[in-house]
Amino acid sequence: MNSIHGHYHIQLSNYSAGENLQSATLTEGVIGAHRVKVETALSHSNLQKKLSATIKHNQSGRSMLDRKLTSDGKANQRSSFTFSMIMYRMIHFVLSTRVPAVRESVANYGGNINFKFAQTKGAFLHKIIKHSDTASGVCEALCAHWIRSHAQGQSLFDQLYVGGRKGKFQIDTLYSIKQLQIDGCKADVDQDEVTLDWFKKNGISERMIERHCLLRPVDVTGTTESEGLDQLLNAILDTHGIGYGYKKIHLSGQMSAHAIAAYVNEKSGVTFFDPNFGEFHFSDKEKFRKWFTNSFWGNSMYHYPLGVGQRFRVLTFDSKEV
């Protein structure tokens, strides 16, 4: 399966800063099943003003960090402004409109919201949009950090925010999340292998089961478009007779890819994390299955083939702390 570099891979025309552009046209932007055609004619001076405002928005403002440098002296990662940052901001905005519907549905199926988090808006988006390799989203890195934190009996959000409340970021955690995503986006690098290596360094290992007299990692792939959600949910909820397991779930479609995560426990239920919507808990697997099938899949817009509604891959992990 292709590596997950963010939400969407989009081809944009390259414009040099010195060109005398009379118009800029974004055509056939596809977000989920929504086809958006934006044609905007701008004078050269007006274009300069808009670009200047966008660059200023992405490069200035209150830091909202607990300190300027990490504990080992590294600065928060940034890169030069690119036009793709504008496109990604538009996509994040559309995805953020689905947040209320997803969160409001949780209680209807007997679930609870543990933490309201969304990488598609607010201060967190402001931090990731400043680097070209994180502007599209850091779902893979967020899921990896969420699994590690949960396995350690901690909350990712206590580690990400000062005092566990939105407002000020702990730069060490923010830097670590962004760097893992950046490392996975490098040329000639397999992002899955980068994440696996990071897991190993942090006490997380792939679950191995015996097949044909050999130990192999639990790695389930399939399609959601033609086979529905049963195969995907079975892979997420299967604990292989052990009673628990961490799941890193890759979803992909024609234009995009996304990562979500879960901790499944036969006794305590399912804790589910989606970087676009937050962390939720369901007291048993059946409640989670019904919510995912009847509400979440549609409300999130993940069911569209143009989005992430075609293929899946579910990996199962264990931790020394569990």
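In case you wondered, yes, glycine gets a Cβ from its N, Cα and C as well.
Following the DSSP three-state reduction, the secondary structure of Cys139 (active site) is helix. Summarising the annotation, Swiss-Prot assigns active site to Cys139 (among others).
Secondary structure at His258 (active site), as computed by DSSP, is strand. Here Swiss-Prot flags His258 (among others) as active site.
Counting every protein chain shown, the number of other Cβ atoms lying within 10 Å of the Cβ of Asp274 (active site) is 25. If you look up Swiss-Prot, you'll see Asp274 (among others) marked as active site.
In Swiss-Prot, a mutagenesis experiment is listed as Trp146 to Ala, annotated with the note Abolishes cytotoxicity. Look at Trp146 (mutagenesis position): DSSP puts it in a helix.
Arg165 to Ala appears in Swiss-Prot as a published mutagenesis result, with the remark: No effect. Long-range neighbours of Arg165 (mutagenesis position) (same chain, six or more residues apart, CB within less than 8 Å of its CB): none.
Where Swiss-Prot documents Glu279 to Ala as a mutagenesis experiment, the accompanying text is: No effect. Around Glu279 (mutagenesis position), a 10 Å sphere centred on its CB holds 21 further CB atoms from the protein chains shown.
Quoted from Swiss-Prot, the note on mutagenesis experiment Ser300 to Ala is: No effect. When secondary structure is read from DSSP and collapsed to three states, Ser300 (mutagenesis position) falls in the coil class. Taking Cβ-Cβ distances under 8 Å and a sequence separation of 6 or more, the neighbours of Ser300 (mutagenesis position) in its chain are Arg98, Val102, Asp274, Asn276, Phe277.
Spatial neighbours are here defined as Cα atoms within 10 angstroms of one another, and by that definition the neighbours of His258 (active site) among the recorded positions Cys139, Trp146, Glu279 are Cys139.
Looking at Trp146 (mutagenesis position) and Cys139 (active site), their Cα atoms lie 10 Å from each other. The two recorded residues Glu279 (mutagenesis position) and Cys139 (active site) have their Cα atoms spaced 13 Å from each other.
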